[in-house]
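Undergrad: Could you have a look at this structure, given as structure tokens, before my questions?
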Amino acid sequence: MDSSGASSPDMEPSYGGGLFDMVKGGAGRLFSNLKDNLKDTLKDTSSRVIQSVTSYTKGDLDFTYVTSRIIVMSFPLDSVDIGFRNQVDDIRSFLDSRHLDHYTVYNLSPKSYRTAKFHSRVSECSWPIRQAPSLHNLFAVCRNMYNWLLQNPKNVCVVHCLDGRAASSILVGAMFIFCNLYSTPGPAVRLLYAKRPGIGLSPSHRRYLGYMCDLLADKPYRPHFKPLTIKSITVSPVPFFNKQRNGCRPYCDVLIGETKIYTTCADFERMKEYRVQDGKIFIPLSITVQGDVVVSMYHLRSTIGSRLQAKVTNTQIFQLQFHTGFIPLDTTVLKFTKPELDACDVPEKYPQLFQVTLDVELQPHDKVMELTPPWEHYCTKDVNPSILFSSHQEHQDTLVLGGQAPIDIPPDNPRHFGQGGFFSTLCWQDQKSEKSFCEEDHAALVNQESEQSDDELLTLSSPHGNANGDKPHAARKPSKKQQEPAAPAPPEDVDLLGLEGSAVSKNFSSPAAPPSNSELLSDLFGGGGAAGPVQSGQSGVDDVFHPSGPTSTQSTPRRSATSTSASPTLRVGEGATFDPFGAPSKPSGQDLLGSFLNTASASSDPFLQPTRSPSPTVHASSTPAVNIQPDVSGAWDWHTKPGGFGMGSKSAATSPTGSSHGTPTHQNKPQTLDPFADLGTLGGSSFASKPSTPTGLGGGFPPLSSPQKASPQPMGGGWQQGGGYNWQQTQSKPQSSMPHSSPQNRPNYNVSFSSMPGGQNERGKAAANLEGKQKAADFEDLLSGQGFNAHKDKKGPRTIAEMRKEEMAKEMDPEKLKILEWIEGKERNIRALLSTMHTVLWAGETKWKPVGMADLVTPEQVKKVYRKAVLVVHPDKATGQPYEQYAKMIFMELNDAWSEFENQGQKPLY
């Protein structure tokens with residue numbers, strides 16, 4: 001007898017002897033546990049009943065179209081069962097309404113039903129539940145499905161297991177591989193997860209999909225028939241499955257298919273218990289197997305009750321499954337890591353670097369097989385993947401959804417999808433330089449519209465699909481049409497790395513580039529026509545911020561913005577020096593960054609000279625190193641245009657203040673750089689400029705050396721004179737400027753923006769009224785003069801939730817969608833649902849009065865209001881009415897919320 005029970009601190013000595021004390025205390029704990037378990041069971045059963053009735057009432061079926069001709073569903077039942085959504089009569093009605101006399105059902109579960117329900121077109125496969133199917137059966141079912149689809153273009157296959165997850169998914173994935181849609185398991189699994197989430201494929205399932213790929217490869221692999229001897233199994237480190245979490249008591253089972261042929265399980269006392277200190281588990285087997293082999297290891301447990309009943313329980317540690325025909329002939333050791341093992345569901349029970357090792361040996365002679373495998377003498381080269389679809393567009397969309405590029409676009413390497421494995425898919429027999437791309441440009445080129453012919457596109461070999469109805473292996477093996485180019489192209493010199501820096505002299509036809517950021521901003525502010533495309537005889541700048549876009553997308557790789565604008569040193573024209581603080585000779589004195597967005601004046605811009613130089617060497621050592629990034633927000637010369645903001649620069653003849661030569665004018669560096677000097681004067685003027693305003697008074701920065709000034713100011717250079725200009729001078733006559741050091745011209749940071757009409761007592765109200773208007777359109781005065789509105793029209797959904805609602809509204813019943821919007825954020829919250837029920841009731845309902853949250857504080861109030869709501873929306877009162885189904889859905893939501901309210905103890909609101 002264990003002494004721990006007698007010495008337990010919760011036992012009182014007044015209860016008597018040790019045995020009766022233990023029985024009494026144990027009985028109390030037993031009934032307490034029984035009460036808790038019974039309560040949880042009833043709660044779970046009640047919730048499952050409600051969910052089942054809800055789903056049945058709403059007409060939901062567990063029914064998924066993986067393709068238009070492959071359907072997956074869960075098990076159909078003849079009777080109502082808890083937790084099952086598919087009733088056989090509903091499924092038959094649905095299939096007969098859409099695919100009458102053109103569907104066949106494949107039952108993969110060991111459970112059966114009356115096949116007459118589906119017009120006796122049911123194939124019983126009886127696959128095991130927690131294992132992968134045998135390779136023989138998997139291949140045979142795929143071949144049967146293909147033959148059925150081949151008979152009539154309207155035929156469809158309906159696949160189901162118990163839950164419509166793992167077994168159904170491996171069959172559909174194998175069917176994709178069988179029809180040459182995919183040549184690797186990865187895209188097939190991704191497509192299955194996209195179409196039916198939560199399929200739960202185990203590593204053994206994926207392994208068998210790989211076997212199907214080997215059987216259906218260009219050079220198909222044929223499994224051998226040599227028996228395999230498993231000498232021993234080694235597990236390291238020792239997993240933690242006992243109560244102390246320091247070891248386990250393992251035994252091993254070996255199965256061929258579903259038949260157990262060997263086990264090491266013995267009497268509990270005779271079995272060895274392994275501890276963490278042992279380091280590994282070693283179990284000798286010496287069993288010979290052939291075909292589909294399953295190796296499972298269990299932990300044997302024994303409790304006091306099981307000892308009295310002479311029973312033991314077990315917990316599965318892991319399971320692995322493989323086919324002996326795919327093991328290489330010289331293999332002696334098979335290693336499986338934790339991601340390659342099945343049934344490893346509790347990660348904390350497995351130490352790091354957990355692995356299983358099988359010591360094996362292949363026999364030299366083949367075993368005579370009773371049945372010929374279905375893959376023998378079966379040619380799959382004529383199998384067309386288009387048989388899985390009803391249209392070519394569906395075929396293309398499925399390839400994209402599975403993570404593989406469509407057949408008319410060069411795909412990535414399937415082994416390293418999405419990681420730039422592009423050059424491995426090129427057909428090097430066709431030496432066209434137009435098909436040489438940078439890896440970083442591949443993703444951008446795929447998304448652009450291409451003007452190439454089909455023959456040019458076929459020069460990029462695709463390992464997965466076929467095009468234009470050719471044979472399915474035309475994509476795997478290049479045909480004559482792929483090897484012979486449509487028209488020989490002259491050899492061209494391509495600078496892949498951009499080391500030479502010179503533009504290609506030959507002009508190529510390139511697809512129209514989408515508008516860049518600078519073009520969009522240029523059109524927005526009225527200066528879109530300033531820049532034109534770079535001619536073929538000139539050296540253009542391949543800048544992503546340039547309005548004309550890159551010069552070519554096929555002949556030369558696209559340079560990044562960093563390589564064109566952020567060079568460490570800049571080459572300046574001959575004899576020219578660069579002063580970053582001096583004013584340039586352009587007509588607009590403050591156009592520091594506008595030259596990056598205007599190509600019309602690029603010939604005289606010292607900033608663009610280094611990017612046009614074919615040599616990366618520096619020719620002006622006296623030039624300081626400047627790092628300039630193109631600014632897509634616009635130039636600084638927006639004040640020179642009478643219409644407001646302008647992106648491009650004007651010529652020297654349009655401004656009386658600019659110089660006509662290209663040499664930069666040097667000026668003294670200003671002593672004060674105060675960009676906030678005019679912040680206090682923004683309240684009294686509008687940003688919209690007037691056409692009749694004199695030069696420099698258009699609501700912006702005045703040009704340098706403006707004729708409006710009486711004399712040059714010693715402290716008003718470059719930035720400060722334009723930045724400190726008083727904006728309110730646009731409303732008064734021009735005045736001669738005073739020296740910058742005078743107190744009248746200094747910036748005032750204490751201005752309170754009190755330019756409001758009315759007296760001192762009325763200003764608070766006026767400010768409150770104007771605040772809302774300013775928030776509604778803060779920049780309306782800027783854009784109103786240019787023909788734009790400050791209010792952005794909402795033409796589409798702006799959030800993910802709105803986009804999801806928009807998609808649901810296309811397919812879902814409007815009444816159901818309204819119910820979902822009602823319960824959003826209020827799931828099973830009885831108070832929230834009752835207080836908002838008036839928003840979801842049907843038209844014409846006048847009995848229900850809106851209830852506030854203040855009337856739902858106590859449980860009694862909630863109960864009273866809930867009963868009133870039930871009387872209003874009860875389905876029995878809506879029998880025969882057009883809103884009967886709608887009332888039933890409202891009633892179900894209220895019923896679920898009330899059940900949750902009762903389960904939580906009917907707590908008051910506060």
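Cβ atoms are placed via backbone N, Cα and C, with glycine included.
Don't look for the substitutions in this one, it keeps the originals.
What Swiss-Prot records for this protein is below:
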- CYS161: active site, phosphocysteine intermediate (ACT_SITE)
- 52-219: domain 'Phosphatase tensin-type' (DOMAIN)
- 225-363: domain 'C2 tensin-type' (DOMAIN)
- 846-910: domain 'J' (DOMAIN)
- ARG301 to Glu: Impairs recruitment to the coated pits; when associaited with E-307 and E-311 (MUTAGEN)
- ARG307 to Glu: Impairs recruitment to the coated pits; when associaited with E-301 and E-311 (MUTAGEN)
- LYS311 to Glu: Impairs recruitment to the coated pits; when associaited with E-301 and E-307 (MUTAGEN)
- LYS847 to Cys: Strongly reduces interaction with HSPA8 (MUTAGEN)
- LYS849 to Cys: Slightly reduces interaction with HSPA8 (MUTAGEN)
- ASP876 to Ala: Loss of interaction with HSPA8 (MUTAGEN)
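What's the neighbourhood like for these features in this structure?
TA: Cβ neighbours of CYS161 (active site, phosphocysteine intermediate) (same chain, under 8 Å, six or more residues apart in sequence): SER74, PHE75, ASN107, LEU108, SER109, TRP127, ALA167, SER168. Under DSSP, CYS161 (active site, phosphocysteine intermediate) is assigned to coil, being neither helix nor strand in the three-state scheme.
Per-residue pLDDT, averaged over the domain 'J' (846-910), rounds to 88.
In three-state terms derived from DSSP, ARG301 (mutagenesis position) belongs to an extended strand segment. With a cut-off of 8 Å between CB atoms and residues at least 6 apart in sequence, the same chain places ASN242, ARG249, VAL312, THR313, ASN314, THR315 near ARG301 (mutagenesis position), listed in sequence order.
In this chain, none of the residues that are 6 or more apart from LYS311 (mutagenesis position) has a CB less than 8 Å from its CB.
Sequence-distant contacts of LYS847 (mutagenesis position), defined as residues of its own chain at least six apart whose C-beta falls under 8 angstroms from its C-beta, comprise LEU871, VAL872.
In sequence order, HIS838 make up the list of same-chain residues 6 or more apart from LYS849 (mutagenesis position) whose Cβ falls under 8 Å from its Cβ. According to DSSP, LYS849 (mutagenesis position) sits in a coil region rather than a helix or strand.
Sequence-distant neighbours of ASP876 (mutagenesis position): no residue of the same chain at least 6 apart has a C-beta under 8 Å from its C-beta.
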Undergrad: Per DSSP, ASP876 (mutagenesis position) is which: helix, strand or coil?
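TA: Once the DSSP labels are grouped into three classes, ASP876 (mutagenesis position) ends up as helix.
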Undergrad: Work out, from DSSP, the number of helix, strand and coil residues along the domain 'C2 tensin-type' (225-363).
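TA: Looking at the domain 'C2 tensin-type' (225-363) with DSSP, the answer is 20 helix, 69 strand, 50 coil.
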